[in-house]
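Chemist: Looking at Swiss-Prot, the entry for mutagenesis of N339 to A says: Inhibits APC/FZR1 E3 ubiquitin-protein ligase complex activity; when associated with A-374. Experimental mutagenesis is annotated in Swiss-Prot for E374 to A, with the remark: Inhibits APC/FZR1 E3 ubiquitin-protein ligase complex activity; when associated with A-339.
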Amino acid sequence: MAASTSMVPVAVTAAVAPVLSINSDFSDLREIKKQLLLIAGLTRERGLLHSSKWSAELAFSLPALPLAELQPPPPITEEDAQDMDAYTLAKAYFDVKEYDRAAHFLHGCNSKKAYFLYMYSRYLSGEKKKDDETVDSLGPLEKGQVKNEALRELRVELSKKHQARELDGFGLYLYGVVLRKLDLVKEAIDVFVEATHVLPLHWGAWLELCNLITDKEMLKFLSLPDTWMKEFFLAHIYTELQLIEEALQKYQNLIDVGFSKSSYIVSQIAVAYHNIRDIDKALSIFNELRKQDPYRIENMDTFSNLLYVRSMKSELSYLAHNLCEIDKYRVETCCVIGNYYSLRSQHEKAALYFQRALKLNPRYLGAWTLMGHEYMEMKNTSAAIQAYRHAIEVNKRDYRAWYGLGQTYEILKMPFYCLYYYRRAHQLRPNDSRMLVALGECYEKLNQLVEAKKCYWRAYAVGDVEKMALVKLAKLHEQLTESEQAAQCYIKYIQDIYSCGEIVEHLEESTAFRYLAQYYFKCKLWDEASTCAQKCCAFNDTREEGKALLRQILQLRNQGETPTTEVPAPFFLPASLSANNTPTRRVSPLNLSSVTP
């Protein structure tokens, strides 16, 4: 049900905020713009700057309102008037980050706005002291037991207010944050859900709730308000849960209803494509976003990750210099510079910049993960483990941190730990072949060969990014003396390489041709064996074996040895490789395609 214009400010500024009536759909974009402008002001008054910026950016993407439709500021209550002087002074102190001073002058204030700023100042004071302690004991890697000492007191006071039903939407949001910081996750989720019902326009509450949801099943059981804000929340959580197809559909719907100029939505779409490793699409969107919003810093660390993967040194260098000119002390800027140095193999400098990012914001997920990668490059496994663990503390859905831990314990030759972490990464990214190949290698080391085979085949079935799954599966069949299955895997590997037009010159291609040459030779299929042996001659490591096999085939033919008719060939070479243009047949799936470990 759409809300009338007059209802919105009254609902928000009521003494004890009731459920806020806002639009349930996007049928009235003018009304939505009014609501966004209103909440941008209310969050700014309370020092919730990120929520204010998000609302303002979204409002800016909608058509401007005529003067007659612009809303006046919300009416001032009697309590607001009594606390006005204290609030004005305290807000000035708050804005320059003198949180204790702000809290001191707000003590005893009764208005909702002043009370929130009082409690929020105390919370941020505790966070600042904790972060200072963290930096002093450095590195961010020795964060250890440093806690925000204000949390327990804040919880007690906010709990009393909550039980008395005296918290408005902002108060509920802060109570939820305190509960989350105390690791009271279930209670925090309940409070954040309540906050979204009381004040659906506050993006910060939705975002905090998003950070606590671990899977789609958990999402289904949440009782969320039926408002247009829910669509933004669902698009965001789908992206976080790696449900990229659903996320992209949601964002496309938001563009279609009128938010096509939103830089937030465009950036989220780019992040979604980054998450599914559609690098070209993601790069294209980020480049377009940079043209529209050249001074934007948000998500530029993700953009730099894409440039890093593509080894685009000059573009990454330009991005790093550009962001330095805009704001060298932003966490995203530090991460971009870190990526630049990492691409140049200057890993100590890269780690230093990731540490700088963490001094600015110890809860910045990307910096922890990237620093873990750098410590891995420097062979400092203990520091890498700590960095990845901190990343998981910040966000348990970060598959890169779980995967990094798996790699670290693999280096330490601790396969059971390795298996646990790779499993967690696979749960978060079930269709990522890298996780499946890593799992397969782990099972192989633990001599659980059946499970290893399942993983390798599944990795191939979901789309093998690194084109190694079939080779590893073939070698496993070799180890088990399952020659026919090994040959099937190698021929499919060769077919895949040549069908997609890749020019691959590495050890595994030569390994495949060598095995196939020997396999066909044993089967007395001279034409196929000869073709594969000739291919072996193109590689340094198999050239001599290829020549020797060709000599043997020639000798046997000269002796009148005829090809066998008794041993059936399970498949044939691609027509482009076969001397006699034998047609190809699709490889049997080994009955493993539907099985996951």
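Each position is counted from 1, following the chain as shown.
Every residue, even glycine, has its Cβ placed from backbone N, Cα and C.
Nope, none of those substitutions made it into this model, it's the original residues.
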Chemist: So how many other Cβ atoms are close to N339 (mutagenesis position), meaning within 10 Å of its Cβ?
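Modeler: That number is 28.
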Chemist: Tell me the Cα distance separating E374 (mutagenesis position) from N339 (mutagenesis position), rounded to the nearest angstrom.
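Modeler: The Cα atom of N339 (mutagenesis position) is 10 Å away from the Cα atom of E374 (mutagenesis position).
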Chemist: List, in sequence order, the same-chain residues at least six positions removed whose CB sits under 8 Å from that of E374 (mutagenesis position)?
Modeler: G338, S342, H347, A350, A351, F354
